[in-house]
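**Student:** First the structure, then my questions, so here it is.
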Amino acid sequence: MAVPPTYADLGKSARDVFTKGYGFGLIKLDLKTKSENGLEFTSSGSANTETTKVTGSLETKYRWTEYGLTFTEKWNTDNTLGTEITVEDQLARGLKLTFDSSFSPNTGKKNAKIKTGYKREHINLGCDMDFDIAGPSIRGALVLGYEGWLAGYQMNFETAKSRVTQSNFAVGYKTDEFQLHTNVNDGTEFGGSIYQKVNKKLETAVNLAWTAGNSNTRFGIAAKYQIDPDACFSAKVNNSSLIGLGYTQTLKPGIKLTLSALLDGKNVNAGGHKLGLGLEFQA
């Protein structure tokens, strides 16, 4: 293991098996294009089949690789505008600096963040400062890795309250085909996940979570099967008897169709199930 993942990416492989390939209750359209000069456009729109609410977003990104710079502009249907400037591997190898700002003309709300990340062999360190009107908050994270073993700590300090408001700890083990992840959030929320790549076509995952003082344990299993290079099938179920099914088909290069359904196993004949449709275009 050269560089360990960020704290947010610990256990990501298992989460991807549970989340990717599903879009319950949504009709979604994604479009990604890239011009000859390297300018990337990403637009996304979705409609909620229950509330009929329509949301959308637009993002443009330009990479100035010669200087390690990335410029990103964002807009969404809540009329929030965002700007992000990133410089990587310029001031020091493995160091990434990001300035992220957003502004909502409707409400006048402004937000700014400075994000820093440093990664080298066996270590991944991050520190973000959020400049909020109520007072800046600082979020720090550290992940150490050695021979597949991972240990991470994440904290959030609010200057207005002069105290740590979040303290999370995680331990895991990672190989190319197997991943184990456990975490404790604020000493009250406990979770764990296992990811197993059975073979080139089949991936499986298990997750478990519970809260101190609550006897309700949340448990789920999921699997993803690559039928052929252009099609894959996903399925998951949890201890609430909710069954998720997903099918993704590449219709032609750059066009991908996703169909998904969420079924209530306790009330199969009662209705209330959710369906999802997604189309992704990439050029």
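Quick reminder: no glycine exception, Cβ is built from N, Cα and C everywhere.
None of the substitutions listed is reflected here, since the structure keeps the original residues.
Pulled from Swiss-Prot, these are the listed features:
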MUTAGEN   LYS12 to Arg  PRKN-dependent polybiquitination is decreased, whereas PRKN-dependent monoubiquitination, mitochondrial calcium uptake and apoptosis are unaffected; when associated with R-20; R-53 and 109-R-R-110
BINDING   LYS12, LYS20  ATP binding site
MUTAGEN   LYS20 to Arg  PRKN-dependent polybiquitination is decreased, whereas PRKN-dependent monoubiquitination, mitochondrial calcium uptake and apoptosis are unaffected; when associated with R-12; R-53 and 109-R-R-110
MUTAGEN   LYS53 to Arg  PRKN-dependent polybiquitination is decreased, whereas PRKN-dependent monoubiquitination, mitochondrial calcium uptake and apoptosis are unaffected; when associated with R-12; R-20 and 109-R-R-110
MUTAGEN   GLU73 to Gln  Abolishes ceramide and phosphatidylcholine binding
MUTAGEN   SER193 to Ala  Conformation remains open and constitutively allows cytochrome c efflux
MUTAGEN   SER193 to Glu  Conformation remains closed and prevents cytochrome c leakage
BINDING   LEU242, ILE243, GLY244, SER260, ALA261, LEU262, LEU263, ASP264  NAD(+) binding site
MUTAGEN   LYS274 to Arg  Loss of PRKN-dependent monoubiquitination increases mitochondria calcium uptake, and ultimately increased apoptosis. Consequently, mitochondria are swelled with defective cristae structures. PRKN-dependent polyubiquitination is unaffected
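Help me picture these features in the structure, burial and contacts included.
**Tutor:** Secondary structure from DSSP puts LYS12 (mutagenesis position) in a helix.
Under 8 Å, Cβ to Cβ, and six or more positions away along its own chain, LYS20 (mutagenesis position) finds LYS224, SER234. Secondary structure at LYS20 (mutagenesis position), as computed by DSSP, is coil.
Within the same chain, the residues at least 6 positions away from LYS53 (mutagenesis position) whose Cβ sits under 8 Å from its Cβ are ALA47, listed in sequence order. LYS53 (mutagenesis position) carries neither a helix nor a strand DSSP state and counts as coil.
Following the DSSP three-state reduction, the secondary structure of GLU73 (mutagenesis position) is strand.
Within 10 Å of the C-beta of SER193 (mutagenesis position) we count 25 further C-beta atoms, all protein chains included.
In the three-state DSSP scheme, ALA261 (NAD(+) binding site) is classed as strand. Residues within less than 8 Å, Cβ to Cβ, of ALA261 (NAD(+) binding site) and separated from it by at least 6 positions along the same chain comprise PHE24, GLY244, LEU245, GLY246, HIS273, LYS274, LEU275, GLY276.
Around LYS274 (mutagenesis position), a 10 Å sphere centred on its CB holds 18 further CB atoms from the protein chains shown.
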**Student:** Please give me the CB contact count at 10 A for LEU263 (NAD(+) binding site), counting all chains in the structure.
**Tutor:** 18
**Student:** Below 8 Å Cβ to Cβ and six or more residues apart, same chain only. Which residues does that give for LYS12 (mutagenesis position)?
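**Tutor:** In sequence order, the residues whose Cβ lies under 8 Å from that of LYS12 (mutagenesis position) (at least 6 apart) are PRO5.
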